[in-house]
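Below is one structure, written out as structure tokens, with a few remarks after it.
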Amino acid sequence: MENYQKVEKIGEGTYGVVYKARHKLSGRIVAMKKIRLEDESEGVPSTAIREISLLKEVNDENNRSNCVRLLDILHAESKLYLVFEFLDMDLKKYMDRISETGATSLDPRLVQKFTYQLVNGVNFCHSRRIIHRDLKPQNLLIDKEGNLKLADFGLARSFGVPLRNYTHEIVTLWYRAPEVLLGSRHYSTGVDIWSVGCIFAEMIRRSPLFPGDSEIDEIFKIFQVLGTPNEEVWPGVTLLQDYKSTFPRWKRMDLHKVVPNGEEDAIELLSAMLVYDPAHRISAKRALQQNYLRDFH
């Protein structure tokens with residue numbers, strides 16, 4: 001800690017307080033995340049230290065990963081600080097700022113670039129068996145060159161995803177996969193792909209795709225667009241803990257109507273991401289090969 005000087009508190013992240021800080025020797029500005037531990041007296045779980053050290057190795061090996069770089073891990077007085085490169089703009093703020101200029105949509109080429117970088121970052125981490133579990137526009141940071149990077153990758157597995165954040169707001173459900181909402185105990189990389197699909201649609205539409213205000217409202221908002229799932233479209237769905245046979249039966253809508261300004265290739269990719277059955281949801285690796293993203297290779 002003695003190498004860093006805190007400049008100001010810049011936010012309350014999913015896992016704790018985030019500070020802007022300066023490295024005393026180099027003068028480099030960084031973001032320091034103070035990880036809040038559920039049981040302060042227990043200290044930092046060794047599994048968490050191992051996970052985060054692995055994350056740092058992953059980060060170091062390739063700076064083209066579209067993941068925010070983890071620069072340092074500080075462990076002092078039963079507190080854990082993670083030091084990341086400092087990026088002060090996230091995708092939510094970016095989209096809000098565009099709205100303030102009176103623009104009704106993001107430039108389609110920019111949506112394409114951001115979606116490529118998002119899928120590329122997710123693929124990089126999935127290929128190393130790391131799942132994010134909490135992707136949302138606030139977790140996607142934009143650097144000075146206008147490139148999108150993923151923050152907080154790998155932290156969910158180490159620390160869990162809390163139901164509330166530090167200001168006690170409920171963590172957003174808008175990007176949460178249906179298998180998680182319906183109580184599945186086993187989930188995999190598909191949860192991130194669902195979130196990517198929701199973010200992708202939001203960039204095109206300029207409004208959230210499934211803005212639920214409770215878990216059941218979120219589930220119903222998904223059903224109203226994609227139709228109420230059954231065993232035919234999603235084998236095993238009726239066995240999930242929170243599935244109810246009394247759910248209203250909605251018919252699937254045409255995604256072209258839900259995302260009216262999406263071009264054909266974009267809707268095709270979106271459809272492959274928003275598949276109910278996680279086993280048939282497109283992988284990040286395959287998504288990179290789709291027509292919509294092919295220009296960026």
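For all residues, glycine too, the Cβ spot is worked out from N, Cα and C.
Original residues throughout; no substitutions modelled.
Swiss-Prot lists 4-293 with the feature domain 'Protein kinase', giving sequence analysis as the kind of evidence.
According to Swiss-Prot, the ATP binding site annotation covers ILE10, GLY11, GLU12, GLY13, THR14, TYR15, GLY16, VAL17, VAL18, LYS33, on the basis of sequence analysis.
Under the DSSP three-state reduction, TYR15 (mutagenesis position) is assigned to coil, being neither helix nor strand. Among the mutagenesis entries in Swiss-Prot is TYR15 to Phe, noted as: Premature entry into mitosis.
When other Cβ atoms within 10 Å of the Cβ of CYS67 (mutagenesis position) are tallied across all protein chains shown, the result is 26. Among the sequence features in Swiss-Prot, the mutagenesis site CYS67 to Phe is noted as follows: In cdc2-4W.
Swiss-Prot lists CYS67 to Tyr among its mutagenesis entries, and the accompanying note reads: In cdc2-3W. CYS67 (mutagenesis position) carries a strand DSSP state (E or B).
When secondary structure is read from DSSP and collapsed to three states, ASP134 (active site, proton acceptor) falls in the coil class. Per Swiss-Prot, the feature active site, proton acceptor maps to ASP134; the stated evidence is sequence analysis.
According to Swiss-Prot, the experimentally introduced change PHE210 to Leu is described as follows: Arrests in G1 or G2 at high temperature. Classification of PHE210 (mutagenesis position) by DSSP places it in coil, neither helical nor stranded. Non-local neighbourhood of PHE210 (mutagenesis position): TRP174, CYS198, GLU218, LYS221, ILE222, VAL225, each in the same chain, at least six residues away, with C-beta under 8 Å from its C-beta.
GLY212 to Ser appears in Swiss-Prot as a published mutagenesis result, with the remark: Arrests in G2 at high temperature. All protein chains considered, the CB of GLY212 (mutagenesis position) has 18 other CB atoms within 10 Å.
Close to LEU269 (mutagenesis position) in the fold, though at least 6 residues off in sequence, lie THR115, PHE200, ILE282, ALA287, GLN290, ASN291, TYR292, LEU293, each with a CB less than 8 Å from its CB. DSSP assigns LEU269 (mutagenesis position) to a helix in the three-state reduction. Quoted from Swiss-Prot, the note attached to the mutagenesis of LEU269 to Ser states: Arrests in G2 at high temperature.
Swiss-Prot lists TYR292 to His among its mutagenesis entries, and the accompanying note reads: Arrests in G1 or G2 at high temperature. TYR292 (mutagenesis position) falls within a helical segment according to DSSP.
Over the domain 'Protein kinase' (4-293), the average per-residue pLDDT in this prediction is 88. With the fewest other C-beta atoms within 10 Å around its C-beta, GLU12 stands out among the binding-site residues GLU12, THR14, VAL18. With the fewest other C-beta atoms within 10 Å around its C-beta, ILE10 stands out among the recorded positions ILE10, TYR15, ASP134.
Across ILE10, GLY11, GLU12, GLY13, THR14, TYR15, GLY16, VAL17, VAL18, LYS33, which the record gives as binding ATP, the greatest C-alpha separation is 14 Å.
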